[in-house]
Amino acid sequence: MYEQFEFSFFFFENSDNKVKYKAHLISSIKRWSIITCMRCFWTVQKSIFKARFFACRNFVKKHNYKLISTMTGSTEMVPPTMKHTVDNKRLSSPLTDSGNRRTKKPKLRKYKAKKVETTSPMGVLEFEVNDLLKSQNLSREQVLNDVTSILNDKSSTDGPIVLQYHREVKNVKVLEITSNGNGLALIDNPVETEKKQVVIIPFGLPGDVVNIKVFKTHPYYVESDLLDVVEKSPMRRDDLIRDKYFGKSSGSQLEFLTYDDQLELKRKTIMNAYKFFAPRLVAEKLLPPFDTTVASPLQFGYRTKITPHFDMPKRKQKELSVRPPLGFGQKGRPQWRKDTLDIGGHGSILDIDECVLATEVLNKGLTNERRKFEQEFKNYKKGATILLRENTTILDPSKPTLEQLTEEASRDENGDISYVEVEDKKNNVRLAKTCVTNPRQIVTEYVDGYTFNFSAGEFFQNNNSILPIVTKYVRDNLQAPAKGDDNKTKFLVDAYCGSGLFSICSSKGVDKVIGVEISADSVSFAEKNAKANGVENCRFIVGKAEKLFESIDTPSENTSVILDPPRKGCDELFLKQLAAYNPAKIIYISCNVHSQARDVEYFLKETENGSAHQIESIRGFDFFPQTHHVESVCIMKRI
């Protein structure tokens, strides 16, 4: 600093304004001197404060230690001012016995219920639990669990309260089956003996007597694992099971039922959906008889898309030397959760090497990808999902098959493309099936004589065997009751049209089709698919279905509307606009029968022209045999 001032002084001496700069220099030196002195002063004060603080703390620790040491014997050496604390076996020191800060009174943890969409599986379960309680003349208060006591059990994860709730229970009789394929039963509350508990039992059937292990408690029900079956339900047919992972995997919950029983169970699922979410329609008897569920031509080997996945350990853990589990969610066996965790994987994934619901070529692809993953899993920093999508090629009999297959298909250990040849007898063509793993690759499906191209990662129905049945059912129900040629359905609006499946397959029955889809890529594929199939009366629009009818100019009395929304169902604004448009017929296709029931009641009871329509039919279609899933088609017509 002083060298800087000397240089400045030399510079000032050789300038014309010597006096001015000398005065400025002196002022600067004074200012810097004052600042330096103040810094030194506060540094010294800080050191003194620290020394006094640590001396005081050490003094307190020292005397506190002497006091504690006398508590087990004589109190003669305790200072008089502190003697009363020893006599009363209490300490008035602001520090604890160990010299640490006084521990605060622990705060009680409160259970926070998560917000659940009412038509989601968790939301539907609430209705099913209430239905069970009603049938058993029980109130919700009589099955309410003390979740707070479990949350605040500080002894250990296996504390006395947890052990009382999470225990083995023998000879439990299953009373009902849920829409998710789980059994429902009642057991005694182990803590509040005057109460009962509703228990969910995976793979339990009405009439089963089983032994279970409760492992998780919710306010109004508990979850359990099925340990063994003591007495079998008349419905249970274990001889029908083909999946070696049954009872462990969440993929095929109903495999131990006859197919007729599966179809009837799914019909009841649709009935209960309208019972829970359309109670006014039930009370006013506005629902038609529920038709039998339409069977799938294939009950096994039908899925054209599967998505096995895996998890990797957190970064803090050491690198894996063994490949983590690659497969699907496990269900019903707690030891499997432990086994997978022991090798560093995620406790909810079951390692599988085949899927009985997937097509033959997808199982070949799964074998190929598992072998590839065995070599490359160390390159992954986190878990991922592997796409396996079937691709169809219409073969030219005059050319070798391998020359007609896409280069990006899954390959075996020899580097050859894995494929399966099948014959379409109805259309008199031969098809080659390959497995695609790139979500951006364009794949082809062949449905009801039409060819559809779309990105492998985009949505498309996964059971091609039942698709021609569904498209024909929709096509046959487009026409409103005949009231003369002027009232004939001439136009079709396909909301949520995707890549154009229902638009193109229904195009022959009407003069004009308008499809709308929020995805520009899907609309692009829909336009290309219409052109490739020689369909000229289809027009596709990019936009939200909620604003669809702003651009529709076809007369409503001659127009039918197809709805095929995602699982969450339709927006209320869209349903109001649909009612204002007042079409001649509405065909509502849904992969979530619960949101469908909710939407249908809202449309009929809450919208402007809803009362001008009535339900003509409700029918289920079994897109996913051996599972609890069912799709429903509700047809409404203008009166």
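Yeah, the Cβs are placed from backbone N, Cα and C, and that goes for glycine too.
Don't look for the substitutions in this one, it keeps the originals.
Around Cys591 (mutagenesis position), the same-chain residues at least 6 positions away in sequence with a Cβ under 8 Å from its Cβ are Pro566, Arg567, Phe623, His629, Glu631. Secondary structure at Cys591 (mutagenesis position), taken from DSSP and collapsed to helix, strand or coil, is coil. According to Swiss-Prot, the active site, nucleophile annotation covers Cys591, on the basis of sequence analysis.
In this structure, Glu631 (active site, proton acceptor) is part of a beta strand by DSSP. Here Swiss-Prot flags Glu631 as active site, proton acceptor, drawing on sequence analysis.
Secondary structure at Tyr496 (S-adenosyl-L-methionine binding site), taken from DSSP and collapsed to helix, strand or coil, is coil. Among the features that Swiss-Prot reports, S-adenosyl-L-methionine binding site is placed at Gln461, Tyr496, Glu517, Asp564, with the record citing sequence analysis.
Positions annotated as domain 'TRAM' by Swiss-Prot, on the basis of sequence analysis: 163-228. Across the residues of the domain 'TRAM' (163-228), the predicted structure has a mean pLDDT of 95.
For Gly498 (mutagenesis position), the same-chain residues that are 6 or more apart in sequence and have a Cβ closer than 8 Å to its Cβ are Phe454, Glu458, Phe459, Phe460, Glu517, Ser519, Ser522, Ala526, Asp564. Quoted from Swiss-Prot, the note on the mutagenesis of Gly498 to Asp is: Unable to methylate tRNA.
Cys591 to Ala appears in Swiss-Prot as a published mutagenesis result, with the remark: Unable to methylate tRNA.
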Taking residues Gln461, Tyr496, Glu517, Asp564, which bind S-adenosyl-L-methionine in the record, the widest Cα spacing (Å, whole number): 16
Fewest other Cβ within 10 angstroms of its own Cβ, chosen from the recorded positions Glu517, Asp564, Glu631: Asp564
Secondary structure at Gln461 (S-adenosyl-L-methionine binding site), reduced by DSSP to three states: coil
Those residues of the chain, 6+ apart, with a Cβ under 8 Å from that of Gln461 (S-adenosyl-L-methionine binding site): Leu467, Leu501, Phe623
Cβ neighbours of Tyr496 (S-adenosyl-L-methionine binding site) where a neighbour is any other Cβ within 10 Å: 22
Secondary structure tally of the domain 'TRAM' (163-228) (DSSP, helix then strand then coil): 3 helix, 38 strand, 25 coil
